[in-house]
Amino acid sequence: MIEMAAEKEPFLVPAPPPPLKDESGGGGGPTVPPHQEAASGELRGGTERGPGRCAPSAGSPAAAVGRESPGAAATSSSGPQAQQHRGGGPQAQSHGEARLSDPPGRAAPPDVGEERRGGGGTELGPPAPPRPRNGYQPHRPPGGGGGKRRNSCNVGGGGGGFKHPAFKRRRRVNSDCDSVLPSNFLLGGNIFDPLNLNSLLDEEVSRTLNAETPKSSPLPAKGRDPVEILIPKDITDPLSLNTCTDEGHVVLASPLKTGRKRHRHRGQHHQQQQAAGGSESHPVPPTAPLTPLLHGEGASQQPRHRGQNRDAPQPYELNTAINCRDEVVSPLPSALQGPSGSLSAPPAASVISAPPSSSSRHRKRRRTSSKSEAGARGGGQGSKEKGRGSWGGRHHHHHPLPAAGFKKQQRKFQYGNYCKYYGYRNPSCEDGRLRVLKPEWFRGRDVLDLGCNVGHLTLSIACKWGPSRMVGLDIDSRLIHSARQNIRHYLSEELRLPPQTLEGDPGAEGEEGTTTVRKRSCFPASLTASRGPIAAPQVPLDGADTSVFPNNVVFVTGNYVLDRDDLVEAQTPEYDVVLCLSLTKWVHLNWGDEGLKRMFRRIYRHLRPGGILVLEPQPWSSYGKRKTLTETIYKNYYRIQLKPEQFSSYLTSPDVGFSSYELVATPHNTSKGFQRPVYLFHKARSPSH
């Protein structure tokens, strides 16, 4: 607009107001373009020189020179006009821009900031340098021009304005450089991957990094651990829920520990002793085993010596590991000190052939056991009936107690009340004694089972052979509680079977028929094994048939051995059949000969005329292993005179009164220690007393 007006005719523009003195250095005034500055200069020039002189137009060369180069205008112009072009007058430019217009090295004019007024206009000199405000002098870059603007905040205190926190001011003022990011990474990574995890994707890089030390996790080798795939035998039943329907073949979800790892060195040591003692000469029949001469437990230990039936649980393994080892090695020190050279040489050879660790361990055991049993083996000669052979007899007057003492954990089972007795006697099959017992002995009879334990055999007889009443007696209340709970398991078995199979023919043929039907059962046996029986507890009902299972079975806690003989005389007949299976040893050890005789006499008086006693005695060779359970058992063991092989003669003597007896059979068992003969004693129909 101004240029267009200048081309046509000159016109007057009022001069801008002079800048304030306190804002002269701030550069905050209005900015006037160069053509306006030239125009105002011309107006002032015309006013000073007179109205007759014409001002150059905006399009003239002089005006163009004045717009393009203030320095050139200063040379061509004179006086105040040149100062006007250099100083910038009404532009109120900043001090930085004013310095750009001056040549380098030129000093400021002496009339800086001085106002000169003409006749019709106002002339302004170069702007004054900025005045310090609030005690802070802004920093000027040395090279001139605009640099990075610093934060103009108050640090000196006093004065107004916004103030930042002190710690931020100090950090900003004192920091000369920006933060430096890390560049050296020990694992070879970068700022985005400091741990160099991406290198694990490359197997070659991973192998290179881990050549010396595993600085980073290596990649897993492919195919190092092959995946095992188990293919089930029956693809339609991969979990084998319907395959094992027989209770004997049920595999529990959490199987019981067999305890074989505790005795892993015992079998090897027994074999060495047996090989060493095979050349010894003993006045024993050829059919008798050698091991009873060492520890008196040959019947139950022979399978271990020959290495047979390793998987089957062995008897009395639950709490007698220390006693078994002590008694096995106890005769060796006496043999070494004995007068016979033939007895001392073989044990020495066995010690030398054993490994160093095992031999040192057994040597310590020998020293301990020799002190405890030196008196028991030393002295005069003993009889062969004691089961000690030619290893020396025993004095009945002096038997020192074992140095190891009697442990409470062993005392817990001093009556043979093992809670898992049937577990290691019949690990995967039914009780072998059921095959030698005849159903006609029990059908419709009153039966008493002494030492029933958890009642498996008692419940089997009550369920299969239909006795009129079946009473299970045991001295341990915990076993009786378990026996009562087991009734539900047998009821669950009946629920699994079809109704027509419940009434089968007795005997072996009936058992086989029942087994065939059980295999066709579709109920998962694993559910019963893991979750318990599915049958509800039985509620006694009035008028129910007491001869039908489970109403015909009851379990009672009590001690069958009476304290005095006069109590035996008061016993009245109540039962037709009495079962005494694997009980005589525990009665013998806890109550001696007198207690066992009282039990036999009470059984005879408890039977009705024509009744029978089913007896399964333990052999004398199994007594010695249990003699250290308690102090009472230890003393009774050396006082026993009535041996198991004499039971038949005593029961048929006038002291008891049985009329006859017979050997039924010797049931087969995986452990020869449980292969015990079963005898049947008959009570006369017209008793003599």
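For all residues, glycine too, the Cβ spot is worked out from N, Cα and C.
Every position carries its original residue.
Annotation source Swiss-Prot lists S-adenosyl-L-methionine binding site at Tyr422, Arg433, Gly451, Cys452, Asn453, Asp474, Ile475, Asn559, Tyr560, Leu581. The DSSP secondary structure for Gly451 (S-adenosyl-L-methionine binding site) is coil. Note: Gly451 (S-adenosyl-L-methionine binding site) has non-local neighbours Gly416, Leu473, Asp474, Ile475, Cys580, Leu581, Ser582, Leu583, Trp586, i.e. same-chain residues 6+ apart with C-beta under 8 A of its own C-beta.
Across the domain 'Bin3-type SAM' (431-686), the prediction's mean pLDDT works out to 85. Swiss-Prot lists 431-686 with the feature domain 'Bin3-type SAM', giving sequence analysis as the kind of evidence.
Ser152 to Ala appears in Swiss-Prot as a mutagenesis experiment; the accompanying note says: Promotes RNA polymerase II transcription pause-release.
In Swiss-Prot, a mutagenesis experiment is listed as Tyr421 to Ala, annotated with the note Nearly abolished methyltransferase activity.
As a published mutagenesis entry, Lys585 to Ala appears in Swiss-Prot alongside the note: Decreased methyltransferase activity. Long-range Cβ neighbours of Lys585 (mutagenesis position) (same chain, at least 6 residues apart, Cβ-Cβ under 8 Å): Gly416, Pro617, Gln618, Ser622, Tyr623, Arg626, Pro644.
Quoted from Swiss-Prot, the note on the mutagenesis of Phe674 to Ala is: Strongly reduced methyltransferase activity. Here the Cβ of Phe674 (mutagenesis position) has 22 other Cβ atoms within 10 Å, regardless of which shown protein chain they belong to.
All protein chains included, Asn453 (S-adenosyl-L-methionine binding site) registers 26 other Cβ atoms within 10 Å of its own Cβ. Under 8 Å, Cβ to Cβ, and six or more positions away along its own chain, Tyr560 (S-adenosyl-L-methionine binding site) finds Leu450, Leu473, Ile475, Met599, Arg602. In the structure as shown, the Cβ atom of Ile475 (S-adenosyl-L-methionine binding site) sits within 10 Å of 20 other Cβ atoms.
Between the alpha carbons (Cα) of Phe674 (mutagenesis position) and Asn453 (S-adenosyl-L-methionine binding site) lies a span of roughly 16 Å.
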